[in-house]
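Report on the structure given below.
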Amino acid sequence: MIAHHFGTDEIPRQCVTPGDYVLHEGRTYIASANNIKKRKLYIRNLTTKTFITDRMIKVFLGRDGLPVKAESW
């Protein structure tokens with residue numbers, strides 16, 4: 001879970017960029033790649049790597065209203 005965020009919002013899968021914090025099935029992930037041709041958003045956390053094919057993705061928002069970016073590992 002991220003420390004500070006200002007709510008969540010659902011945005012189209014194509015608009016998610018690598019590094020965005022994503023909420024999927026109650027767990028927090030980081031978007032790693034967005035393959036628009038295959039219609040897959042690849043996500044990861046410390047223990048899991050998977051992909052999402054949903055059209056709308058829930059992201060955490062920062063104080064500026066934009067998706068929160070992860071720090072590089």
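Just so you know, glycine gets a Cβ as well, placed from its N, Cα and C.
At each noted position, the model has the original residue.
Quoted from Swiss-Prot, the note on natural variant Phe51 to Cys is: In strain: B. Around the Cβ of Phe51 (variant position), the number of neighbouring Cβ atoms within 10 Å comes to 15. Taken residue by residue with DSSP, Phe51 (variant position) is part of a strand.
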